[in-house]
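Since the structure comes first, as structure tokens, the remarks are kept for the end.
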Amino acid sequence: MMNPLIIKLGGVLLDSEEALERLFSALVNYRESHQRPLVIVHGGGCVVDELMKGLNLPVKKKNGLRVTPADQIDIITGALAGTANKTLLAWAKKHQIAAVGLFLGDGDSVKVTQLDEELGHVGLAQPGSPKLINSLLENGYLPVVSSIGVTDEGQLMNVNADQAATALAATLGADLILLSDVSGILDGKGQRIAEMTAAKAEQLIEQGIITDGMIVKVNAALDAARTLGRPVDIASWRHAEQLPALFNGMPMGTRILA
């Protein structure tokens, strides 16, 4: 079996039927012309935000990570492992793709520990066992994995989806693409940066050009590139016509170098 490709979905993608239609059409085209197994990892911050707003619950973030108190983890689990995950499975079904919905704890695929007590139920993802997902891939299924994990003590954890995708890529020896709302990392003039090193990223963070959630995304991509020993791409889902080429290894956004 070829090494898998993990496609991490993020941003407002899950909120846009047009975007999901484009994405799944691209996935169908890719699967028809390539034998390479695919895995989807997703968060769903927009789904969570809508739910929290409807319940009049405050959304707090610290260093770009969502603070998840004990009384909110059940709600966030329902939004990510429930609504967001099953929405993607429904789109896969619509496009005749045999998909299986998972969370990080299934088959111990990704190990999770608590990241920081101040963040509450927020987990740190580390590589786990490839057995379950490899078995699904060998049988032609598309695993769709939410970024909810569980600790060895049985505590549910909300994991940053970029970090979750990185840990799963390390588990499977997979390549990784981080799809987001933006076409890559932008410089101070709003121009896309084609390649990014750790030194360049540190410089842009110090200058305040890379901020908030993008810091988390860039650090996750740098961590992934180092862990995997190969480049990681950050790109946009907005250009559907480019997605099959992107999935095939053509750089379309910002390529993060190890």
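Numbering starts at 1 and runs along the chain as displayed.
Heads up, the Cβ atoms here are built off N, Cα and C, so glycines get one too.
Here is what Swiss-Prot says about this protein:
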{"type": "MUTAGEN", "residues": "LYS8 to Arg", "note": "Reduces activity 50-fold. Increases KM for N-acetyl-L-glutamate and ATP about 10-fold"}
{"type": "BINDING", "residues": "GLY44, GLY45, ARG66, ASN158", "note": "substrate binding site"}
{"type": "MUTAGEN", "residues": "ARG66 to Lys", "note": "Increases KM for N-acetyl-L-glutamate over 1000-fold. Increases KM for ATP nearly 20-fold"}
{"type": "MUTAGEN", "residues": "ASN158 to Gln", "note": "Increases KM for N-acetyl-L-glutamate over 1000-fold. Increases KM for ATP over 20-fold"}
{"type": "MUTAGEN", "residues": "ASP162 to Glu", "note": "Reduces activity over 99%. No effect on KM for N-acetyl-L-glutamate and ATP"}
{"type": "BINDING", "residues": "ASP181, VAL182, SER183, GLY184, ILE185, LEU186, ILE209, ILE210, THR211", "note": "ATP binding site"}
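For the substrate site, the Cβ centre of GLY44, GLY45, ARG66, ASN158 serves as reference, and the other residues of the chain with Cβ at most 8 Å from it are GLY43, VAL48, ILE76, ALA79, LEU80, SER147, ALA161.
For ASN158 (mutagenesis position), none of the binding-site residues have C-alpha atoms inside a 10 Å radius of its own C-alpha, out of GLY44, GLY45, ASP181, SER183, ILE185, THR211. Comparing Cβ neighbour counts within 10 Å across the recorded positions ASN158, SER183, THR211, the minimum falls on THR211. Separation of the C-alpha atoms of ILE185 (ATP binding site) and ARG66 (mutagenesis position): 21 Å, rounded to the nearest whole number. Among the binding-site residues GLY44, GLY45, the residue whose Cβ has the fewest other Cβ atoms within 10 Å is GLY45.
In sequence order, GLY45, VAL48, VAL59, LYS60, ILE76, LEU119, VAL122, ASN158 are the residues near ARG66 (mutagenesis position), counting only same-chain partners six or more apart with C-beta under 8 A. Largest Cα to Cα distance within the recorded substrate binders GLY44, GLY45, ARG66, ASN158: about 12 Å as a whole number. Rounded to a whole number, the C-alpha distance linking ASP181 (ATP binding site) with LYS8 (mutagenesis position) is 12 angstrom.
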